[in-house]
Amino acid sequence: MAGAIENARKEIKRISLEDHAESEYGAIYSVSGPVVIAENMIGCAMYELVKVGHDNLVGEVIRIDGDKATIQVYEETAGLTVGDPVLRTGKPLSVELGPGLMETIYDGIQRPLKAIKEESQSIYIPRGIDTPALDRTIKWQFTPGKFQVGDHISGGDIYGSVFENSLISSHKILLPPRSRGTITWIAPAGEYTLDEKILEVEFDGKKSDFTLYHTWPVRVPRPVTEKLSADYPLLTGQRVLDALFPCVQGGTTCIPGAFGCGKTVISQSLSKYSNSDAIIYVGCFAKGTNVLMADGSIECIENIEVGNKVMGKDGRPREVIKLPRGRETMYSVVQKSQHRAHKSDSSREVPELLKFTCNATHELVVRTPRSVRRLSRTIKGVEYFEVITFEMGQKKAPDGRIVELVKEVSKSYPISEGPERANELVESYRKASNKAYFEWTIEARDLSLLGSHVRKATYQTYAPILYENDHFFDYMQKSKFHLTIEGPKVLAYLLGLWIGDGLSDRATFSVDSRDTSLMERVTEYAEKLNLCAEYKDRKEPQVAKTVNLYSKVVRGNGIRNNLNTENPLWDAIVGLGFLKDGVKNIPSFLSTDNIGTRETFLAGLIDSDGYVTDEHGIKATIKTIHTSVRDGLVSLARSLGLVVSVNAEPAKVDMNGTKHKISYAIYMSGGDVLLNVLSKCAGSKKFRPAPAAAFARECRGFYFELQELKEDDYYGITLSDDSDHQFLLANQVVVHNCGERGNEMAEVLMEFPELYTEMSGTKEPIMKRTTLVANTSNMPVAAREASIYTGITLAEYFRDQGKNVSMIADSSSRWAEALREISGRLGEMPADQGFPAYLGAKLASFYERAGKAVALGSPDRTGSVSIVAAVSPAGGDFSDPVTTATLGITQVFWGLDKKLAQRKHFPSINTSVSYSKYTNVLNKFYDSNYPEFPVLRDRMKEILSNAEELEQVVQLVGKSALSDSDKITLDVATLIKEDFLQQNGYSTYDAFCPIWKTFDMMRAFISYHDEAQKAVANGANWSKLADSTGDVKHAVSSSKFFEPSRGEKEVHGEFEKLLSTMQERFAESTD
């Protein structure tokens, strides 16, 4: 079992009757579906958890009568018989609250459905399965808070935090509300599972241990310090709701509607777009950034489409599911060269080979080595030991955001305590993780928050290209030359020799005449290509020989043909792009070709033009004057997993007057990876034996600098949820995708587009935190009844962390039906339509748990729980008892109309029956942000209301009988209904409408109405005026097409233009 039921079950490990006192047992008296009556239950409490039968089915006491207790059982009761044992646990039905909640789908009693499926290999939940609600195997990175040993701590105090995922970057660890005491031990920063002790507290001489999670009874509201008045809107992104019937963060809302009216669409729209919690990180790149595609090709980021596949760092494809676009301050990321030119030496170039441009909120994938060092220092005459470590922590950004980053943490104490304490700290830090580094992400704009030592140590990575295509082999297959199976290897090696020291107009290159093994290799390989190798001595340098490779077919017997005729090597040089516009070039396809082919080509290049040394580890150096060879070689070496750096040597004239062009030295190292390349060399000074053991091609680090650029357009790609959200740019830098998500509720999250809101002057992505408890179809009704309490308890837990949470109950009618069934089995007196008389009280006890509150404990934090309940009355009848009871409690009513839904008018909100009681509460918010908002809202409601009355008149006497003023009211009302109240949820421009766009649209529609009424009042004829200002009406209607992604400032400018044009056009038309 899990969660709610696991909390009791873990106390009772498959027990036998002998394990407990006889007084703890009762016996089954009767069974009626999920309702079981047990006798001999004196001493049990209401809502106590019990174990029913030999299978330990979990149930809850819901009525006590003498020694008999009525129990609702949360599992199938088939097979229970009278006389079976019933064991009392002494605990209420509770849920587990801690890290891991947001990555699991639960059923109504907090059973993790995915974990149960994996354990049972069944799509059904077997009876008695024992799976904990929160995964006990995952290790969480715990960072202690400000509390230390000796401090007093009370319920709700935050004593640490955990990095759960990129969505919940700081999951606060709270002391359970009913606990308190003095801290006697707290765990240092490190990785812990949920079962490991984190905190030890002593109160009244009794010690208690606490872990990363705690349990809480679902039927008991979590206590708060103070309930506050909610005064901030719950922005849904739906114009009709945000403008006319707003809800607040911490409010209660009812959405009744018949089947097919769009309740679930509105609920999911809330899940996706509302402002309950905005913790999505979006990272994107500048136009022209080259991305490595899954097939090894290179594509500009702006040309990538949804469905394309990019390459991951493991060589496997990653599918693109979204393409975020926008405009933001950009940052240039540039590799720090190991061969930095002096600033005064302007003649010397420093090749910056790893670089890209990203937006401010792009997440850089970085690593920081774990570091611990010990110092001794004297403070006020006292000598201290100081242990300084790098640890994951938090820092507040200037705009108030909490940023998760690596920090330098210092601990010091008098030297009189001896060095043992310092050694102990150093040792515990080293043992805390088996990784040598922290792998984490940080937004580009936040890099300046890092301390100098951490910033200096932090680096990014580039990955080897593990993907292999057969471009080279396919070329050989299609070649007119019938070569042996060794053809690709032979050709790759000779191409390497030619790139290193060959002539750019023929298949000729130079070799060292003293290196007999190299000359033998050339002769052997030439033979395999059906070529002859002709050696000629060179004057300069004397030790070199020129090797001409020519075809046996067309040369000999006194005939001296062109060296390039019928020559497979020359054909490959030209055909594969090794010679471009008369200049040597290493084509990009080579970096994704077969790894053996890449290594052989590089071995040929090293044999021809390389230098190998064993000083301080194996290294190889190649020099070239061609930038195309330099860039291609760097890309090729990195694709194999080698460490590469480049040094530029400026152009010069030597003592003999010889001019030397600018040249580049490419330095390569990489241990076994490089040894494997050198094992394919033939040169006696270059060859090294292959590594004896297998080796892995790892990501390599590079240190980088960041420079802020001006604002510009950015282009992003979002990868599928089941990937690691990382892919490779064409230069093999490992980068993060846009729109990282941490939740597995696929039906809500798969379609999350990247959205932004303006917060503290910077663009922030919007993300709605969803609380979803999904009941399986074959669960007993008792579990369905409990599910609503499970959901609200989870919501309250996140509220206590200082978050704004929305709970969506879809549908509370199903919950009420479960109440009705249990009530019927208990034989209670039915009320209206068979529902129990206490339906209203039960609903109220649930809705009263919503609200904005100051959480218990320190530091001070404010959170809210908003409840949105979808109700499904039979036939759309709003007089249904569940709807009536809900309307009596909730403050906002979004009534859905089946007729509107049938006309495909979505959201199908009936404006004449819907209402919100929060409009006055929100006036303070509107006054400080959009002062005209309440007036515009009232005007819009007035127009719609007047139009409804006029429509009845029109049905009697026709539209022509109306005055021009009334005709304007009707026409503008139609415009509002079609272009303001309706929204296309499947478009980029209308899926989410920010409050600022809603406000500007209201101004535009009301201004159009006022200008028209003013013109008619001045004597204009409306039918003629409507024709002459048709373009203005079209512009007002089209204002919904303004893309919110362009930003508030730009879109507001468009509306200002529209308003000034409107005034001019009406003025012209009435003159």
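From the backbone N, Cα and C atoms, a Cβ is placed for every residue, glycine too.
What Swiss-Prot lists as ATP binding site is GLY257, ALA258, PHE259, GLY260, CYS261, GLY262, LYS263, THR264. Within 10 Å of the C-beta atom of CYS261 (ATP binding site) sit 27 other C-beta atoms, taking all shown protein chains into account.
As annotated by Swiss-Prot, domain 'DOD-type homing endonuclease' applies to 494-642.
Among the sequence features in Swiss-Prot, the mutagenesis site CYS284 to Ser is noted as follows: Reduces splicing reaction speed. Inhibits splicing; when associated with N-362; S-737 and S-738 in X10SSS VDE.
Quoting Swiss-Prot on the mutagenesis of HIS362 to Asn: Inhibits splicing; when associated with S-284; S-737 and S-738 in X10SSS VDE. In this view, HIS362 (mutagenesis position) is surrounded by 27 other Cβ atoms within 10 Å of its Cβ, with every protein chain counted. In three-state terms derived from DSSP, HIS362 (mutagenesis position) belongs to neither a helical nor a strand segment and is classed as coil.
Swiss-Prot gives this note for the published mutagenesis ASN737 to Ser: Inhibits splicing; when associated with S-284; N-362 and S-738 in X10SSS VDE.
The mutagenesis experiment CYS738 to Ser is recorded by Swiss-Prot, whose note states: Reduces splicing reaction speed. Inhibits splicing; when associated with S-284; N-362 and S-737 in X10SSS VDE.
Ranking the binding-site residues GLY257, GLY260, GLY262 by other CB atoms within 10 A of the CB puts GLY260 at the bottom. For the domain 'DOD-type homing endonuclease' (494-642), the predicted model reports an average pLDDT of 83. HIS362 (mutagenesis position) and PHE259 (ATP binding site) are 42 Å apart (CA-CA, integer value).
A separation of roughly 40 Å, to the nearest angstrom, links the Cα atoms of GLY260 (ATP binding site) and HIS362 (mutagenesis position). Here the Cβ of PHE259 (ATP binding site) has 11 other Cβ atoms within 10 Å, regardless of which shown protein chain they belong to. It is 35 Å from the Cα atom of LYS263 (ATP binding site) to that of HIS362 (mutagenesis position). When secondary structure is read from DSSP and collapsed to three states, GLY260 (ATP binding site) falls in the coil class.
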